[in-house]
Amino acid sequence: MEAPLVSLDEEFEDLRPSCSEDPEEKPQCFYGSSPHHLEDPSLSELENFSSEIISFKSMEDLVNEFDEKLNVCFRNYNAKTENLAPVKNQLQIQEEEETLQDEEVWDALTDNYIPSLSEDWRDPNIEALNGNCSDTEIHEKEEEEFNEKSENDSGINEEPLLTADQVIEEIEEMMQNSPDPEEEEEVLEEEDGGETSSQADSVLLQEMQALTQTFNNNWSYEGLRHMSGSELTELLDQVEGAIRDFSEELVQQLARRDELEFEKEVKNSFITVLIEVQNKQKEQRELMKKRRKEKGLSLQSSRIEKGNQMPLKRFSMEGISNILQSGIRQTFGSSGTDKQYLNTVIPYEKKASPPSVEDLQMLTNILFAMKEDNEKVPTLLTDYILKVLCPT
């Protein structure tokens, strides 16, 4: 199949006069001949493509001629192409920028762009400077700029290091201003023990202050170097004594912390078991109400049936079995699902002080046995009464 023919004679005849009438508008004459001679010899072959486009006979010829023209244009990369595509001057660039500033679309696209404060991107030397840096260096510079900017915005300033005296003063203020809620709940005897412990703490703080003063006065290498042997020995004894005192205090505080944690666990377990027993007692009460209601309905229906039926014999096997079953229910409970020890009442005597950890442990064991309906409930309850309520 032959390629379609192209008839361009009439169109180019119409274009020639328009190009001749307005010679100043040279870019509008796309297919006209070049009005001036090309200076570059490598582009001299383009002069042969002046009016030959009119003699094209098919699309294939048009494509081939276009390929040849491209090859001629891109043969020499160093050739000057200002005659073919003139570069815009500075005035035209400024006019385009002014028109872009009035465009709403351009403003919407460029509002989120924040240039770097340390670099002016309009500087022509900035491209050469950035070209010599690698991507990692550029990335590091950007991170440094971002960190500096965030620090300046947030106003973060490094606090100066505190001396030992300042730290001790802050600790004293914290201990004086922060009341301990546990000490308020303790009895008078424990308060006396707390006063003695606070006095011991104040003594330790005084020793720390005296020790730090000696350290601050003689901490430098030169100060220690000029001290005599007896002074160094005395200072060493002070340091070792302070270390022993602080170690003992640390051990006591850690032991106290362990005791408080254990007491907290015992209280939590007691509260948990108590809530579980109360929930089970509530379920059992609801179940008993339901059974009583069903029993009342069954008795009412049985009375109606007995009125319609003949009276049974006085001493029958059915009557004897019913009597035995009712006696067993009254002795051991109505059914095997009833909890025998769930509703056990635990005697408790309210005192001025809260129950101790040992008392809470005994109560927790009793409640756990009640929840499981264990046979150990009477034994545990007896031990609790003898040891807590009526100690010998």
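The backbone N, Cα and C atoms fix where each Cβ goes, and this holds for glycine too.
For all the noted positions, this structure keeps the original residue and models no substitution.
One entry in Swiss-Prot concerns the mutagenesis experiment GLU248 to Ala. Its note says: No effect on SCOC--binding. Here the residue is the original one, but Swiss-Prot notes a mutagenesis experiment at this spot, LEU254 to Pro: Loss of SCOC-binding. No effect on ULK1-binding. Under mutagenesis, Swiss-Prot gives LEU260 to Pro with this note: Loss of SCOC-binding. No effect on ULK1-binding. The annotation that Swiss-Prot gives for the mutagenesis experiment LYS264 to Ala reads: No effect on SCOC-binding.
Locations of recorded Swiss-Prot features on the structure.
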| residue | record | contacts (Cβ under 8 Å, 6+ apart) |
| --- | --- | --- |
| GLU248 | mutagenesis position | none |
| LEU254 | mutagenesis position | none |
| LYS264 | mutagenesis position | none |
Neighbour tally for LEU260 (mutagenesis position), based on other Cβ positions within 10 Å of its Cβ: 11
